[in-house]
Amino acid sequence: MIRHAGAPARGDPTGPVPVVGKGEEEEEEDGMRLCLPANPKNCLPHRRGISILEKLIKTCPVWLQLSLGQAEVARILHRVVAGMFLVRRDSSSKQLVLCVHFPSLNESSAEVLEYTIKEEKSILYLEGSALVFEDIFRLIAFYCVSRDLLPFTLRLPQAILEASSFTDLETIANLGLGFWDSSLNPPQERGKPAEPPRDRAPGFPLVSSLRPTAHDANCACEIELSVGNDRLWFVNPIFIEDCSSALPTDQPPLGNCPARPLPPTSDATSPTSRWAPRRPPPPPPVLPLQPCSPAQPPVLPALAPAPACPLPTSPPVPAPHVTPHAPGPPDHPNQPPMMTCERLPCPTAGLGPLREEAMKPGAASSPLQQVPAPPLPAKKNLPTAPPRRRVSERVSLEDQSPGMAAEGDQLSLPPQGTSDGPEDTPRESTEQGQDTEVKASDPHSMPELPRTAKQPPVPPPRKKRISRQLASTLPAPLENAELCTQAMALETPTPGPPREGQSPASQAGTQHPPAQATAHSQSSPEFKGSLASLSDSLGVSVMATDQDSYSTSSTEEELEQFSSPSVKKKPSMILGKARHRLSFASFSSMFHAFLSNNRKLYKKVVELAQDKGSYFGSLVQDYKVYSLEMMARQTSSTEMLQEIRTMMTQLKSYLLQSTELKALVDPALHSEEELEAIVESALYKCVLKPLKEAINSCLHQIHSKDGSLQQLKENQLVILATTTTDLGVTTSVPEVPMMEKILQKFTSMHKAYSPEKKISILLKTCKLIYDSMALGNPGKPYGADDFLPVLMYVLARSNLTEMLLNVEYMMELMDPALQLGEGSYYLTTTYGALEHIKSYDKITVTRQLSVEVQDSIHRWERRRTLNKARASRSSVQDFICVSYLEPEQQARTLASRADTQAQALCAQCAEKFAVERPQAHRLFVLVDGRCFQLADDALPHCIKGYLLRSEPKRDFHFVYRPLDGGGGGGGGSPPCLVVREPNFL
């Protein structure tokens, strides 16, 4: 039987929210996603460093069967264990479909669940899910370790899981579809009976265990993010808080999954609890230094520790077409179906009296329930939660009593001390489940608990993510404000009122002052990253500030935006309206009115540069991707930086001549010189800032290979052991306090991304050095011959590696048209001092720049003059993203002139993709699902610009593929229309 699953849950948006990431508040210095993934472990086998993603990519001929029909997929999956999957393409809708084996207790009623994989521009996601992915491999890899809306995690065949080398994976991949009937997929695996899963969603029937039985002490799952695309959101399993399931209780824990004692369990449950393994609650927060309660109940020492790995919390979206075997209790007909086994909440630090009081009345099924379990060890800092497409996932808890809702919420309390847990963010909830969680932390509300102690337990709602917890900091719909007001009205005043910015758990278990907690919550990166995504989902403007998806704001700007005091809510609708008026968006709009005209235009240019809907915005994004690819293959630091500077100059020339900028500029307010300076500063922020770390890394690598850094370090030690007289110093040198100020200036200069800002800091540093020189003989003028030895003395006591990178960065990346004046003099002097240190010789000490250094400076000045002249008459080099065979597959960003024809671009594609028969390949454009072939003399850049400017916005992809098939319609599709002009639609 085949069932379709994955429809959107009630209250969820019917379609995906466009990828968010343009708010400067959410900047996390990801640059072009160059951050290396962390390496936490989970419980999936991982041998010799082969990640799940690599295994999926290598074995895609086995599980990615686009041409298979529904019946054939069902035939294959009915013979394998639960959790096995295949991906096919629906012949009618042309959409990918994830087919998962889903048997019940009765093998004859086994099903194949089908989840539609939606595609929107550059993202993929399961229908009904909030998580978006870059490609099918990352999507499948994520669902192999976390189920989200699936009833359980996906399972790879045992042969793939146990493969220890790429040779083994190639052997499996060569079998293709025949793998499922081969000896590598043994009969005992295909036919072994299903057993209850260790990790399933409430309301789903039991299926076979998805966790492999192989033991491995080095289990891991990494998904490495690739560079070279303009996507902003990715889901990485190693960044998911609930990324793995529990191991079977009869197996010892893996080497990197520490054994943790489980809370006491109860046998007085329904008959289904005999075979339904219970999910342990998350560990409690760390015990505070001074307990909130002086009397703690004794801890039973006879609890046997059992292995347990972190479990994903249950999603509130059940599969709509699967009939559960364990219906919900009759007195709660609106609840999601669940297993009736009772779940004992894990004791939380600081809530000892609360839990003890809750366990006294009611039908306690076991004596162990009256005594809390020993506290579990605190977990490490949890990684960042994955991005979400929608604001909130509504959970229908209105029919439940407050006591049971509080018990359900206690099951999902995160451990205290995590840097990104919900307790570190403002808790202004709009969900009913969160209202009852606030009540659970209030001792005065506990007399309500005994009335519901005997009712069947309620499955815990999915823990609300950061992006949903911040909903109340923005203008919210009226119904959300009413819910929030009701929650505050229900709360009973306590001697110590809860502080904003902390969850109830942290309010009871921590002793931090309110100011510290508020500052911590505002400075957390999740607060910054979630604000823009939440606002975009609500359709509300967060701020009228720079919307920079690539972390292009300064540190000072970020601190200013989050330094405003938090507004304390009161249980009244008036305060809900006040919160709307006093939101960040309103504050930002008010301050925006006081900005100067130049500053306003600067912010508009920055917004335009990262608006992918504009032609200039797409040009900037493609340029950054191209620059990263270019830097990876450069061997000369000067050539690398010069190419970056040339591209920036061309981008500026294009924007100054484009109609996009003319629509933003008032000619009466801005002169041509001011306009050029504003655009240059905006490009520093939109281009250089996200590329800064990559540039420094490439420069460091290049200079390490040519021996420059090693030579600098060796001579630095020699100069440190040399007296000031031997260095040629005839004046005073900076004292220790002044030297500390100078080194602080150097540190600030290294952190800056703008070449002009770096030069400004360098000038201030040189002034400090001159002031130190004049201390010994005030009033005496000193020249360059006196300054150079002292500068060498100062540089030898600084970080020479950073100084070398900074000087080269400033010399090659600043605007060729910029008249530096004094800045140019001190920059070249610093360069000369570094060259003197690099080639330092005690015998030939000189107080002047050597001839070689002077020649090098003259070459640099000529290069600047030539670049300035070339920029005035050069054509803008454009970029175009082309995929191979299928849209968004093996995408490459190609650089070419705007007047390049399709035939020349095809030659570039043939070289880039290394095709064997380039004459049989052509360039196609897919527009809203329709395929068109570009004529040889067509201009792809003109077509790209036309499609970007068209209204309504169109989804288009350039694809390089053979003429006889592939891409949009498959081999049997009719021939595509050949187009030449941009307005072919």
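For all residues, glycine too, the Cβ spot is worked out from N, Cα and C.
No substitution from the list is modelled in this structure, which keeps its original residues.
The domain 'SH2' annotation in Swiss-Prot covers 63-158, and the record cites sequence analysis as its basis.
Taking H, G and I as helix, E and B as strand and the rest as coil, DSSP gives the domain 'VPS9' (703-846) the counts 98 helix, 0 strand, 46 coil. Positions annotated as domain 'VPS9' by Swiss-Prot, on the basis of sequence analysis: 703-846.
The domain 'Ras-associating' feature in Swiss-Prot is assigned to 877-963.
One mutagenesis experiment catalogued in Swiss-Prot, Tyr825 to Ala, is accompanied by this note: Strongly reduced guanine nucleotide exchange factor activity toward RAB31; when associated with A-828. For Tyr825 (mutagenesis position), the count of additional Cβ atoms within 10 Å of its Cβ stands at 13 [all protein chains shown].
One entry in Swiss-Prot concerns the mutagenesis experiment Thr828 to Ala. Its note says: Strongly reduced guanine nucleotide exchange factor activity toward RAB31; when associated with A-825. Contacts of Thr828 (mutagenesis position) defined by a Cβ separation under 8 A and a same-chain sequence distance of 6+ are given as Ile857, Trp860, in order along the sequence.
For the domain 'Ras-associating' (877-963), the mean pLDDT of the prediction comes to 83. Residues of the domain 'SH2' (63-158) grouped by DSSP class, helix first, strand second and coil last, total 21 helix, 28 strand, 47 coil.
Applying DSSP to the domain 'Ras-associating' (877-963) sorts its residues as follows: 25 helix, 33 strand, 29 coil.
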